[in-house]
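Visitor: The structure's right below; bear with me while I get my questions together.
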Amino acid sequence: MTGRIALLSLTLFSPLSLASTPDGQALDFTHSTIGYAALLIFAIAYTLVMLEEYLQLRKSKPVLLAAGLIWAMIGYVYQQTGSTEVARQALEHNLLEYAELLLFLLVAMTYISAMEERRLFDALKAWMINRGFNFHTLFWITGWLAFFISPIADNLTTALLMCAVVMKVGGENPKFVSLACINIVIAANAGGAFSPFGDITTLMVWQAGHVSFLEFMDLFLPSLANYLVPALVMSLFVPHQTPSSIQEVVELKRGAKRIVVLFLFTILSAIGFHAFFHFPPVIGMMMGLAYLQFFGYFLRKTLARSLAKKTAIAMAKNDEAALKRIGSVVPFDVFRSISHAEWDTLLFFYGVVMCVGGLSLLGYLGLVSEILYTEWNPIWANVLVGLLSSVVDNIPVMFAVLSMQPEMSLGNWLLVTLTAGVGGSLLSIGSAAGVALMGAAHGKYTFLSHLKWTPVILLGYVVSIVLHLLLNHQSFT
C-alpha cells in the first residue's frame, strides 16, 4: 500500500495532465527503465515549475523540454516493438486536444486583452477608488466583484484587478492588504468554479462533455459557501478605518462597452455550437474572434471621423488635456491584442498535454486511476484531488483525472470540478491568482500571511463539499 501511495504522489505531483490515448494496443512500461526515467523527468520538470518565481524561469521551458524527451523515448521503444502506429495515433490525439484548448484560450485572452486596452478595467478600478469606501466596505466589494467577475473573465485577471484597487487605496496598511488579498484569492477561485469560463479546469471538464453548461450552476451555492465562510470570519479582523480620498479620472476608449457585448455573444456562440450541434465549443469561440476582428475594422475605418468630432468639441471648450489625449490615440488592432495573450501559459499547457500523453501511453495514469477510483470511494478521491491542488497547480491535477477517464456520476464530476477549483485557495501557491498577488502585493501578502488563515479556508472547503453532497445528492446516482 505504501508503494502505491508513493507512486500516486509522484504521479500527481508531476505535470501529469491532459492526455489520453485512443483505442489501440498500448504497451505497459510502468515497471521499465523507460517508465522510471519518464517519471524522473516529470518530477524534475515540475520542481522547476514550482520554483518559477525564485529561479525567474518561465514555467513553459521545463515542461516543453520534458515533453520532447518523453516522446523521444516513447518513439524509440515503440519503434523497437514494431508498434510505431500506436504511438503516432496517441501523439496526434493529444495534439488535437491541445489545439482545441489553445484556440479556445487564445480567443478568451484576446477579448480580455482588448478590454484592458480599451481601459474597461481601469475605469472599474477608478470607480471603486473614487467612492472613498472604508476598509471594511472595500474588503467586501472587492471580494464580491472577484466572485462575480471571475466566472466571465479568468480568475487571474480578476484577482490582479481587485488587488490593484486594494494597493491603491490601502497600500499603507499591511494588515488590510493581507486580509483583502486572501479574500480576493478565495473569491476569484470560488467564483471560477461554477462556470466553464471561470477556470481552465472547468473549461476542460466542459469540453470533455462530462458536465453541461447549465449543470455547472449546481455548484453556485457550494462555491458561494466556500467564499463566504472564510470571508465572514476574516471580516471581523479588518481595520475599521477610512483611507484618505483619492480622485482618479479614467475615460473609456471608443468601443469598450461594445467589446463586452461581443464577448458575451462569443460565449453564447460557443455554448450554442456545443449544445445544438455537439461540436467543440472552440468553433463558436473562433467565430467570436471574427466578431472582434470586424468590429476592429469598423473602429479603424471610423477613427478619423470620430477624432474630428472630438477635436472640434475640445477646441470649442479650449480643453488642452482632451486635445492631448486625442493626439495620442492609437488605432485599435486586434492582432496586438492577440500578441498580448499569455503565451508562456499557452506553451505550458502544450508541455502538460504532451507530458501526460506520454505518461498515459506508458501506463501510469491507468495504474493511478485503479488506485484512486476503483480501490477508493470516488468522493474521497475527489476530495484528495482538491487537497493536492493546493500544492500542485490544479491544471495538471485535473488533466490527470480527465486522462484517467474514471467512470463517475455527474455528482462526482461536479465534485472534482469544485474541489480542484477551490482547493487551490488553501495555500497562496495553490493557484495562479495567489502566486500573482504575492508579487503584486510583495511583502504584505505572503505565503505565511495566507497560511495563518488556512484552517478557516479549510472550513469553507469542507462546508462547500458537504453542501454539494446535500443539495445535489440526486446527481450521484
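Glycine residues also receive a Cβ, built from the backbone N, Cα and C atoms like all the rest.
Here's the feature list from Swiss-Prot:
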type	residues	note
MUTAGEN	GLU100 to Ala	No change in activity. Shifts the pH optimum to more alkaline pH
MUTAGEN	SER150 to Ala	Lack of activity
MUTAGEN	ASP154 to Gly	Lack of activity
MUTAGEN	ASN155 to Ala	Lack of activity
MUTAGEN	GLU251 to Ala	No change in activity. Shifts the pH optimum to more alkaline pH
MUTAGEN	HIS274 to Ala	No change in activity
Visitor: Cβ distance under 8 Å to HIS274 (mutagenesis position), same chain, sequence separation 6 or more: which residues?
Guide: TRP206, PHE213, PRO280, PRO281, GLY284
Visitor: In angstrom units, rounded to an integer, how far apart are the Cα atoms of GLU251 (mutagenesis position) and ASN155 (mutagenesis position)?
Guide: 25
Visitor: Between the Cα atoms of GLU100 (mutagenesis position) and ASP154 (mutagenesis position), find the distance and write it as a whole number of Å.
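Guide: A Cα-Cα distance of 18 Å.
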Visitor: Just jot down the residues in the same chain as ASP154 (mutagenesis position), at least 6 apart in sequence, with C-beta under 8 A of its C-beta; none if empty.
Guide: ALA108, MET109, ILE112, GLY192, PHE197, GLY198, ASP199
Visitor: Counting other Cβ atoms within 10 Å of each Cβ, which of the mutagenesis positions GLU100, GLU251 scores lowest?
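Guide: Taking GLU100, GLU251 as the mutagenesis positions, the minimal 10 Å Cβ count falls on GLU251.
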Visitor: Test of understanding: give the count of other CB atoms lying within 10 angstroms of the CB of SER150 (mutagenesis position).
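Guide: By my count, 29.
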Visitor: As a test of the contact definition, list every same-chain residue at least 6 positions from ASN155 (mutagenesis position) whose Cβ is closer than 8 Å to its Cβ.
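Guide: Non-local contacts for ASN155 (mutagenesis position): ALA146, ALA188, ASN189, GLY191, GLY192, GLY198, ASP199, SER431, ALA432, ALA433.
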